[in-house]
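A short write-up of the structure that comes next.
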Amino acid sequence: MESWPGVSLVGLLLLLLLGQGPSQIHGSSGENTSQPQQVFRTLKNFSFPCKPKKLELSVLSKSVHSLRPSDIKLVAAIGNLETPPAPGSGVVNMEKPQSLESELQNVCIGIMTALSDIIRHFNPSVLMPTCSPGKGTAGHTTIAEDLWIQAKELVRHLKDNPELDFEKDWKLITVLFSNTSQCHLCSSDQQKRHLMKHMEMLSGVLDYLHREVPRAFVNLVDLSEVLTMAQQHQETGFSPAPEICKCSEEITKLSKAVMQWSYQEAWEDLLASSKFNKHETFAVVFQSFFSEVELPLERPSPQDSTTLALRIWNSMMEPVGRKDGTLNEAERKTMKCPSQESPYLFTYRNSNYQARQLKPIGKFQMKEGTKFTCPDKDPSDSIPTTVHRLRPADIKVIGAMGDSLTAGNGAGSSPGNVLDVLTQYRGLSWSVGGDETIETVTTLANILREFNPSLKGFSVGTGKENTPRASFNQAVAGAKSDGLAAQAKKLVSLMKDDKTINFQEDWKIITVFIGGNDLCGSCNNLARFSPQTFTDNIKTALDILHAEVPRAFVNMVSVIEITPLRELFNEPKVSCPRMILRSLCPCVLNLGENSAELAQLVERNRQYQEETGKLIESGRYDTRDDFTVVLQPMFENVVMPRTLEGLPDSSFFAPDCFHFNVKTHARSAIALWKNMLEPVGRKTRHQNFEIKVPIMCPNQTSPFLSTTKNSNLGHGTSMSCEEKAPSASPPTSVHTLRPADIQVVAALGDSVTAGNGISSQEGDLADVTTQYRGLSYSAGGDKFLENVTTLPNILREFNGNLTGYSVGTGDVNSASAFLNQAVPGAKAENLASQVQTLIQKMKNDTRVNFHQDWKVITVMIGASDLCDFCKDSNRYSAANFSDHLRNALDILHKEVPRALVNLVDFMNPSIIRQVFLKNPDKCPVNQTSVLCNCVLTPGEDSHELARLEAFTKSYQSSMLQLVESGRYDTREDFSVVLQPFLFNIRLPILENGNPDTSFFAPDCILLSQKFHTQLARALWANMLEPLGKKMDTLDPKELIALACPTKDKPFLRTFRNSNYTYPIKPAIENWGSDFLCTEQSPSSKVPTSVHELRPSDIKVVAAMGDFLTTATGARPSESSSLDTPWRGLSWSIGGDGTLETHTTLPNILKKFNPSILGFSTGTLENTAGLNVAEEGARAQDMPAQAQALVKKMKSTPTINIQEDWKLITLLIGNNDLCLYCEDPENYSTREYVKYIQHALDIFYEELPRVFINVVEVMELSGLLHDQGGKCAMPLAVQKNCSCLKRSQNLMAMQELKKVNGNLQSALSELSYWHRYMQREDFAVTVQPFFRNTFVPLDERGGLDLTFFSEDCFHFSVRGHAEMAIALWNNMLEPVGKKTTSNNFTYNRTKLKCPSPENPFLYTVRNSQILLDKAKENSNTLYWAVPVAAVGGLVVGILGMMLWRTVRLVQ
């Protein structure tokens, strides 16, 4: 073992036995000169931190109370450090071997030289130091005589020194003495007697110096503990000092710290009031040298004499009354400097020292009682046999183990009475004290006595653990965890021997609280106080209790968060005995702010708590039904109480500012009691002593002391439902479905339902890819409900033959996945595929009777869509999300009999954001932010974040609208129910305000088993709650009771058995759209290429075509005639209103360029703008319309025909199809294309800078279905339209369908014609959204006539809006990847947006389509019949067009 740094321990001991004769270091002092220079290197390698020049003054100080280091001319020392004589003898043997005298001389000179070297930095002319140790060869002499001789020798030497002006020069004299009997560590009375004895011994010497030496600053230095330490740690060859002052009390760490402080205070009080400090030229200051109460086991190798010199110097730099006095590792190598404000050596006067009166900051209380109001105080009807059904009144015995906080040290001490901290007020102890009653003294024992007045084992009054009044409070002051096993053995022995209790039958509460002292000493011995060792010590003690004590409930209180103690210690306005604090807890209070050592301590504190928790959670102490250990974590996060002024409130502490005051004991008792009633997993982990809370009461719902098993907050759940029977016969209606009727369970969704990362351990990021399907909240079936809470495990409590659930781990294709068909990362667009697979599995698996078994299918989707929405906001729009979800549910509705579908909302992405942002250390930001970039990367208050929130709300709204449409309530054996428990979700928060990452997988995105458990409980609760009253908020940390069906309400709830009426949607006021695009800027300069054309570059808009472009009948209710052309509402050219009220292509473009020209308004010809369409137009009219349009453009003065970019939309062919039956040759596909080509040629020759939309004609097959009598077909159509005359002729209808397809196919080739690709500023792009046109259906699946005007022929405003949206979206889709169908569903957010990556309108070239196709078709067209369409546009539309055409022709 290495020795402590500084003077060698042999040397120190020799120093303490100083030899004879004054000695001064001079260059001519013979052999005595060279030897010390060889032995002591003093401050040669020491970095001097002070800046003397800043403190220099030219005038020498006249007062000792303003004495600066630069004023000192000489350093000297005298002393006697021998053991005091035996009582009554008055003498000490001073004889020492001659060989030691030389070494003693060297040690003394070395220390004085080091001190002199320090002063030399301030005053280079300081003289060589002087040592005047005792004679040692004069035989027997008293200590007083020896000191007298030294003093006289010193004075003589000073007077004879020619370099010293004895009268004017300032001298620094150090008087060394010892108190090696350690009487200063005894009780106050003994200490005072011994102190007076020493004072008498030294008074003569000090009086002599005071009288004889002018201008002197005298240090009175007690090196008692330095000597004791030397004797304890190194063999010196000398006999240890005899114990001549045996203390009446045992010396403990606490008593030693208190007595050290008291000893120093006594010396300072004596000296401050003495005559030695009443003059201007002389002062005596006491400098104590106390060692740390616990020294490090390993210390640096011995250094030179600088250590002791530095300590003397540093003490001189500290104001009297604020000297800490202890030697500690942190200060052994540091030097303090005079400050600008206090550049002098500190005396009692310039320190403003007053006799210490320690007063607490805050209001002191001698006692603190609490009002007890719990109504239910009865015990169990019979003595319980299980600890998990233990009521407070069942407790008959109480006990405790721990340290001084449980022993009650200082709990009842009055303010300022530091010595009384040694008194153990066990009757006031928070966990086991039993003084008085709850009304005056609040303790756990007194709380329990309100339930059972016959409680035994509590401690009363004061005394140590071995006194009768301590009873079963076996806490030992100063104890560490390695002493806990001995306490456990003693407690067991006491209980067994106590005749007043029944050891075998009585229920016992034992509270264990330990660890503060371990932390306080941990930096000095990391092996002894490591977290693992600490936990092992606790385990040893708990093992003893577990093995020996029947019927016991053990509170294992987490070690307290100890660093807040620093706030009290570091606040100068708070009066605390800091020397005691540093002695008791050096490893907390001796560390620098923001130091690595402090960070290590904080981490060690946390590990103590964490490892203790793991020990308890291991289940090691839950193997017997009559014994458990419960972790009570209320001290894990402690807030320092503060006064109204914001200062640390010392009234909560004993006079030593370390132990608890009675007020804190009271509030700790209430906190412990609250913890005991709180469920495991939901216990308070935060303690604010400032707040006095009432005593919590058990209730009928939770009457028992909480254990792991009765808390229902592990991953398992207890089921206490009584109504578990199935229906008398299998129900035929989903509205009379009981839980026990469910025979099959299945699930669809993404990573959450697939179970990714559910059981992954913290930090194991790679394991997140593991799919723990058996633990999935909606589909998992691992183990049983008491171990794993999932929906299937709940349903298995009702029907043990349930099938379909997944077990273990594996992907979607594994056998263990069964009917859990969720796929990690799946999006809404993948849902239909999952549905198809699920249906096929259910049909093919023999365990499932597809037609007879009742099924619960849970669907959860959307989170993955939001993770990627910003990458392609068009693809992941709310409209598309709704469409995909509807398609999947439609398949289930159509294909699956006897099914109840749970549609579960996705978790709001803001939760994931908060977890990431507030836990950057725990969450792997760099690795996983890529997986959910659109959620995790937007800045706070950014536009991107606002868009995320808007998309989230739109997704949720679309789910609600879809279900409440009633679309899935048309069959008696099928229903979709929205389970909204995730609609509003609260972030699980720890007591310190940080998100609780234990609810999440290691990636902080997916959910842990803890969260899945809560999801399962919440889903089950929702399934039993009626519509309109379902829980729509989830706090993962709250206790969710497992609901039960009842006799009155035995069914899983649907809209019908909830007597719920879906809310009637408010009438839609307009068919406008919301504009969410952010990329709106035009090109930096006007583009010269049509392939780099942005929407904002468009200056002119125009259109040509037939009645669809004139918008005839779009708003017939506002006109007396159905023939009115509402050009201002036309899909491709109308400009009435704004986009928010009317969705048209120009209104969309106005968002990019408000100055756009050419759009139509109103109904009059003169406001048609550049809309040249005619109602009855056919393809043959297109060249004429093209000429008219060119003429209009050229004659419009506001249009720059050469520079402005123009957008022309052409749609024709409806009337051609109508007349094809009469004249197939003239209305052939070839003729149709020829006329359109001619019109395009005109534009090609006449107009620069043009982008032309050629829209394919509508797909018109599958017509003439029944319309329910709402749109009876006029007889004129049937009589005059040759096509429809043969509508019953299958061959004729096939021919019509073929021609329709040929027209579309022919137009589709136009985009690739070589002719139209020769100019850089000209492009023709075919927009195919009408190729496959779905019949518009309402929310219940019926024909939706709101798309048409009252004649069921013309498009209504809504129909035009849908066409405008479809056209715009086609324009932003690459050629070859354009949407070829129109989705007639209402959503205000269906408009796509250009993006920074793809800002241009798409042409063949910028779509990266190979130009070979265009070259192939430059001269020859190849016709192809398109694939048969999905369905017709609307019933009767072709007939009406034919009728209309005939009428016009006639």
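Note that Cβ sites are derived from N, Cα and C of the backbone, with glycine treated the same way.
What Swiss-Prot lists as active site is Ser404, Asp518, His659, and the listing cites a curator's inference. Swiss-Prot documents Ser404 to Ala or Cys as a published mutagenesis change and attaches the note Loss of PLA2, lysophospholipase and lipase activities. Experimental mutagenesis at this site is recorded by Swiss-Prot as Ser414 to Ala, annotated: No effect on lysophospholipase to PLA2 activity ratio. Mutagenesis annotation in Swiss-Prot: Ser459 to Ala, described as Decrease in PLA2, lysophospholipase and lipase activities; the structure shown retains the original residue. For the mutagenesis experiment Asp518 to Glu or Asn, the note given by Swiss-Prot reads: Impairs PLA2, lysophospholipase and lipase activities. In Swiss-Prot, the entry for mutagenesis Asp518 to Ala or Val states: Loss of PLA2, lysophospholipase and lipase activities. The structure shown retains the original residue. Experimental mutagenesis at this site is recorded by Swiss-Prot as His659 to Ala, annotated: Loss of PLA2, lysophospholipase and lipase activities. Swiss-Prot gives this note for the published mutagenesis His686 to Ala: No effect on activity.
Sequence features annotated in Swiss-Prot and their locations in the structure.
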residue: Ser404; record: mutagenesis position; DSSP (3 states): helix
residue: Ser414; record: mutagenesis position; DSSP (3 states): coil
residue: Ser459; record: mutagenesis position; DSSP (3 states): strand
residue: Asp518; record: mutagenesis position; DSSP (3 states): helix
residue: His659; record: mutagenesis position; DSSP (3 states): coil
residue: His686; record: mutagenesis position; DSSP (3 states): strand
The one of Ser404, Ser414, Ser459 whose CB sees the fewest other CB atoms within 10 Å, among these mutagenesis positions: Ser414
His686 (mutagenesis position) versus His659 (mutagenesis position) - Cα distance in angstrom: 19
Integer Cα-Cα distance in angstrom, Ser404 (mutagenesis position) to Asp518 (mutagenesis position): 13
Asp518 (mutagenesis position): nearby mutagenesis positions from Ser414, Ser459, His686, Cα cut-off 10 Å: none
Local Cβ density at His686 (mutagenesis position) - other Cβ atoms counted within 10 Å: 17
CB contacts for Asp518 (mutagenesis position) [other CB atoms within 10 A, all chains]: 27
Pairwise Cα distance for His686 (mutagenesis position)/Ser414 (mutagenesis position) [Å, integer]: 28
Cα-Cα distance linking Ser414 (mutagenesis position) and Ser459 (mutagenesis position), given in Å to the nearest integer: 21
